[in-house]
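The block underneath contains the structure these notes are about, expressed in structure tokens.
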Amino acid sequence: MDLKESPSEGSLQPSSIQIFANTSTLHGIRHIFVYGPLTIRRVLWAVAFVGSLGLLLVESSERVSYYFSYQHVTKVDEVVAQSLVFPAVTLCNLNGFRFSRLTTNDLYHAGELLALLDVNLQIPDPHLADPTVLEALRQKANFKHYKPKQFSMLEFLHRVGHDLKDMMLYCKFKGQECGHQDFTTVFTKYGKCYMFNSGEDGKPLLTTVKGGTGNGLEIMLDIQQDEYLPIWGETEETTFEAGVKVQIHSQSEPPFIQELGFGVAPGFQTFVATQEQRLTYLPPPWGECRSSEMGLDFFPVYSITACRIDCETRYIVENCNCRMVHMPGDAPFCTPEQHKECAEPALGLLAEKDSNYCLCRTPCNLTRYNKELSMVKIPSKTSAKYLEKKFNKSEKYISENILVLDIFFEALNYETIEQKKAYEVAALLGDIGGQMGLFIGASLLTILELFDYIYELIKEKLLDLLGKEEEEGSHDENMSTCDTMPNHSETISHTVNVPLQTALGTLEEIAC
């Protein structure tokens, strides 16, 4: 190893790198930078140190790369609760319009929309209709000398939709009687619907402290198939089913029953055992969720269903200058003509468009309800006569129109599903620190030693550079003061046995 001569004493001293290697806590380098000539031992230590450093860099880069891949893991847990908030329950009759409530004015404006009349306001296929229904329709569709009146889609749906007061035969919540006043009217694509436990209008949310049947909502409904519209054509409003559509959801999200609801058939008692799930997703770059606090144009709380309805509303308003009755906002409601000619085709086009137009990301916090359905036939042979007498209906009518819906928590617990970061900064630092200790015996303080050595080295170089500049300036000044004096340097031949700087000073004095 190179040794440098001491400027003051002329002796050999170790270089700065040798001093650092001898005092540093970095393993191995003291065996590389030692006093004396280059040996095989020093070469082997150098190879071992460089190899260990290379392995450290490879492993550390792999850990850094894994960190920036932003992986996540999912944690599932089940939590027992003392009580649970009962979910909102939205139900809709699959028939959106009661035939008996249709008026001549309704048929004049909306007969084509309902597929009851053609473009000429004529019954298209009278041979497909029941004679009694056909006669009633002909009377309602007699437009001879008729003067049409003003028409409102909101008023039409509210008046013609099924009334829960007429549909409901009985209602119980946790064994206590409830009624139509405990339901809130909402409008969906099915028309006039009803929501239980909405929490709106200042009503407190209902809770339950037990699981199992009898501790939730039990309701008996008459779907009134006699009121279903006759079908001899197909439109977006046409339905071939009989029953109700039901959606179980949280109070913070609007119903999207046409896509997320399940059907309940007449002639059966349907049991719905549900379990609450609380999901937590990660935002970018670990996930794709959107904060629930980031509201939308028409909804204060973000959810996927709210985003879908919000997007559809904006699209219809932009293209048709109106909105459907179930859509929020202050734009005017679409007329039946706008419904048929613009709004319904626009929704069809929107469904066919690239999904990026209505890109609805998952909210970061979401509550949903798992469901398990089972059903039994009603009425039984032994109860048929009793129900006939109680509701003054025939057994056939009961089998075709009456259903019972029983919704309850399977158990008084909820499931949490949470996304967590698979690799955080603390884990990254721990892995890199462990590998530093394994491969080169270094720690954070060792890194500080390296920075301190680099700082001292730079400072020394700068001071040497500044010292040389000052020395050159001083030498030039002394030479200028001696220009007028004779040069005696040639006459001096003796040797001065003093340090180099002292000797130079003496020579300059003699020279001057």
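Don't overthink the numbers, they just go from 1 along the chain as shown.
Placement of Cβ uses the backbone N, Cα and C atoms for every residue, glycine included.
Heads up, this one's the original sequence, none of the swaps are in it.
Over in Swiss-Prot, the protein carries these features:
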MUTAGEN   H72 to A  Inactive. Active at lower pH; when associated with V-430
MUTAGEN   H72 to N  Increases N-glycosylation
MUTAGEN   A81 to N  Increases N-glycosylation
MUTAGEN   H109 to A  No effect on pH dependence and function
MUTAGEN   H127 to A  No effect on pH dependence and function
MUTAGEN   H145 to A  No effect on pH dependence and function
MUTAGEN   H162 to A  Loss of potentiation by Zn(2+)
MUTAGEN   H339 to A  Loss of potentiation by Zn(2+)
MUTAGEN   Y414 to N  Increases N-glycosylation
MUTAGEN   G430 to C  Partial activation
MUTAGEN   G430 to F  Constitutive activation causing cell death. Inactive; when associated with F-443
MUTAGEN   G430 to V  Constitutive activation causing cell death. Activated at lower pH; when associated with A-72
MUTAGEN   S443 to F  Loss of function. Inactive; when associated with F-430
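Shown here: features listed in Swiss-Prot, placed on the structure.
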residue : record               : DSSP (3 states)
H72     : mutagenesis position : strand
A81     : mutagenesis position : coil
H109    : mutagenesis position : helix
H127    : mutagenesis position : helix
H145    : mutagenesis position : coil
H162    : mutagenesis position : coil
H339    : mutagenesis position : helix
Y414    : mutagenesis position : strand
G430    : mutagenesis position : helix
S443    : mutagenesis position : coil
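H339 (mutagenesis position): 23 other CB atoms within 10 A of its CB, across all protein chains. Neighbour counts of Cβ atoms within 10 Å were compared for the mutagenesis positions H109, H127, S443, and the top value is held by H109. Ranked by how many other Cβ atoms sit within 10 Å of their Cβ, the mutagenesis positions A81, H145, H162, Y414, G430 place H145 at the bottom.
H72 (mutagenesis position) counts 16 other C-beta atoms within 10 Å of its own C-beta, drawing on all protein chains shown.
On the backbone, the CA of S443 (mutagenesis position) and the CA of A81 (mutagenesis position) stand 47 Å apart. With H145 (mutagenesis position) as the anchor, the candidate mutagenesis positions are H109, Y414, G430, and the one with the nearest CA is H109. With H162 (mutagenesis position) as the anchor, the candidate mutagenesis positions are H127, H339, Y414, G430, and the one with the nearest CA is H339.
Nearest to H339 (mutagenesis position) in space, judged by Cα atoms and limited to the mutagenesis positions H72, H109, H127, Y414, G430, is H109.
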